[in-house]
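Engineer: Okay, handing you the structure first.
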Amino acid sequence: MAAISVSSSPSIRCLRSACSDSSPALVSSTRVSFPAKISYLSGISSHRGDEMGKRMEGFVRSVDGKISDASFSEASSATPKSKVRKHTISVFVGDESGMINRIAGVFARRGYNIESLAVGLNRDKALFTIVVCGTERVLQQVIEQLQKLVNVLKVEDISSEPQVERELMLVKVNAHPESRAEIMWLVDTFRARVVDIAEHALTIEVTGDPGKMIAVERNLKKFQIREIVRTGKIALRREKMGATAPFWRFSAASYPDLKEQAPVSVLRSSKKGAIVPQKETSAGGDVYPVEPFFDPKVHRILDAHWGLLTDEDTSGLRSHTLSLLVNDIPGVLNIVTGVFARRGYNIQSLAVGHAETKGISRITTVIPATDESVSKLVQQLYKLVDVHEVHDLTHLPFSERELMLIKIAVNAAARRDVLDIASIFRAKAVDVSDHTITLQLTGDLDKMVALQRLLEPYGICEVARTGRVALARESGVDSKYLRGYSFPLTG
């Protein structure tokens, strides 16, 4: 450095100022001028033939190498950025009006775009399954913010654990007579089901992981897809073989040799009066136990016939199913749910997923309201910039489906009985361990409730459920009007 300080060359003075700056950007920009300086000094040494120029040339080369090594070591010593990947977050909350808006607001204020969201309610509690893209460190900060919300009981990121993940999709596709055979072949290949048949259209129900959904959509594109409605992803942890049974208290039918059956309390109160989940009743908090008792005085959430107008009931309240097409941008869910929250609507069901058009998402929600109030709500939703379409499917014939994953505590002796019950409801076993079995079921609410009632004696450990998804029937057949009527007699 002494040689540099006594030199009067302008290029060397520039080098001294660059060496005194610790900024990597300045070092790299100064290094660009070194070849010019070296060639300049080489020309001086060859012209004069003295050794002073050669020494200066060697000195500049050594300084250039040191600066290059320093900049490389500084870049390599920097902490590597964590990778951005998809995260599955489970949020267990107490059911309260405006809760969805508050949770969506936490993600919106941090610029996260929720890729899918499924909300399944169970009387006074709800389980949110949210899929977002982000880094580990920032997602951990979001989880800490969610835990500060009132009535949020448990928040957990289950992305890195072995899990059973499922999704439900309804696809309405053009089906002309010449292409119907190929479509039915694809339905059998992907183990899908046809839920509605019209003259020139088919509505197909598909369940599986997100990769299967993409494959089905890609193969049906050539037939022109009319509409797609998807639930968010739901997930349950896979139980390890040989592990100790954490759910033995749940199952009286599977473990009848137990001397004492301790009553299972889903929630307990702390000293401060806050409600916290019992540690022994959950495998990790990603799902919630189902209550073994049912109060007939409480309205069943998502009941298709809840609040129907009768001679004794003149309020006109009923469950309305709304379908919205919105832009797929960060914060749009917070804006839409804010309209419901400001008007005091308690959302009973919510399913958010990608629509048939790129950049568009479809929101399917169920709210209790009168026909008059819903018409005003639809007008308010149309005023939002990011909302393209709003349809009230309540008074139209529509296909509705829900997806449920349910984990039952069974041993080897009771496993056969549970599988027999599952076969009646066309449920599938998706995971089996020494002490549990996990079933997958699709259908309407009545089907879900009926299966839960039959499985309660065996011990229901955990339940993950999507909200309701619906598409209007192209056939125009409404099965509601066929209920309660006997088949016509033929002579």
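Placement of Cβ uses the backbone N, Cα and C atoms for every residue, glycine included.
Annotations for this protein, taken from Swiss-Prot, read as follows:
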- D95, M99, I100, N113, I114, D328, V332, L333, N346, I347: L-valine binding site (BINDING)
- 88-160: domain 'ACT 1' (DOMAIN)
- 321-395: domain 'ACT 2' (DOMAIN)
- G98 to E: Increased feedback inhibition by valine/isoleucine (MUTAGEN)
- F107 to A: Decreased feedback inhibition by leucine and valine/isoleucine (MUTAGEN)
- Y112 to A: Increased feedback inhibition by leucine (MUTAGEN)
- N113 to A: Decreased feedback inhibition by valine/isoleucine (MUTAGEN)
- G331 to D: Decreased feedback inhibition by leucine and valine/isoleucine (MUTAGEN)
- F340 to A: Decreased feedback inhibition by valine/isoleucine (MUTAGEN)
- Y345 to A: No effect (MUTAGEN)
- N346 to A or H: Decreased feedback inhibition by leucine and increased feedback inhibition by valine/isoleucine (MUTAGEN)
Engineer: Among the mutagenesis positions listed here, G98, G331, whose Cβ has the fewest other Cβ atoms inside 10 Å?
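Structural biologist: Fewest other Cβ atoms within 10 Å, among the mutagenesis positions G98, G331, is found for G98.
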Engineer: Using Cα coordinates, what distance in whole Å links I114 (L-valine binding site) and F340 (mutagenesis position)?
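Structural biologist: Cα of I114 (L-valine binding site) to Cα of F340 (mutagenesis position) measures 18 Å after rounding.
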Engineer: By CA-CA distance, flag whichever of G98, G331, Y345 among the mutagenesis positions is nearest to N113 (mutagenesis position).
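Structural biologist: That would be G331, nearest by Cα distance.
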Engineer: For a quick check of packing: other C-beta atoms within 10 Å of the C-beta of I114 (L-valine binding site), how many?
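Structural biologist: I114 (L-valine binding site): 23 neighbouring Cβ atoms within 10 Å.
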Engineer: For the C-alpha pair, I'd like the distance in angstrom between F340 (mutagenesis position) and I100 (L-valine binding site), rounded off.
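Structural biologist: With distance taken Cα to Cα, I100 (L-valine binding site) is 10 Å from F340 (mutagenesis position).
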Engineer: Please classify the secondary structure at I114 (L-valine binding site) using three-state DSSP.
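Structural biologist: Once the DSSP labels are grouped into three classes, I114 (L-valine binding site) ends up as coil.
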Engineer: Using DSSP, break the domain 'ACT 2' (321-395) down into helix, strand and coil residues and give each count.
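Structural biologist: Reading the DSSP string over the domain 'ACT 2' (321-395) gives 23 helix, 29 strand, 23 coil.
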Engineer: Under a three-state reduction of DSSP output, how is F107 (mutagenesis position) classified: helix, strand, or coil?
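Structural biologist: Helix, per DSSP.
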Engineer: Determine the Cβ neighbour count for I100 (L-valine binding site): the number of other Cβ atoms within 10 Å of its Cβ.
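Structural biologist: So the Cβ neighbour count for I100 (L-valine binding site) comes to 25.
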Engineer: DSSP says what for the domain 'ACT 1' (88-160): how many helix, strand, coil residues?
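Structural biologist: DSSP composition of the domain 'ACT 1' (88-160): 23 helix, 30 strand, 20 coil.
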Engineer: Express the predicted model's confidence over the domain 'ACT 2' (321-395) as a mean pLDDT, rounded to an integer.
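Structural biologist: Here the mean pLDDT over the domain 'ACT 2' (321-395) amounts to 90.
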Engineer: Give me the Cα-Cα distance between V332 (L-valine binding site) and N346 (mutagenesis position), rounded to a whole Å.
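Structural biologist: With the alpha carbons as reference points, the distance is 18 Å.
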Engineer: Cα distance, F107 (mutagenesis position) to I100 (L-valine binding site), nearest Å?
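Structural biologist: Roughly 11 Å, rounded to the nearest whole number.
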Engineer: Using only C-alpha positions, which one of G98, F107, Y112, G331 is spatially nearest Y345 (mutagenesis position)? These are the mutagenesis positions in the record.
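Structural biologist: Sorting the mutagenesis positions by distance from Y345 (mutagenesis position), the top entry is G98.
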Engineer: Rank the mutagenesis positions F107, Y345 by how many other Cβ atoms lie within 10 Å of each Cβ and give me the one with the fewest.
Structural biologist: Y345
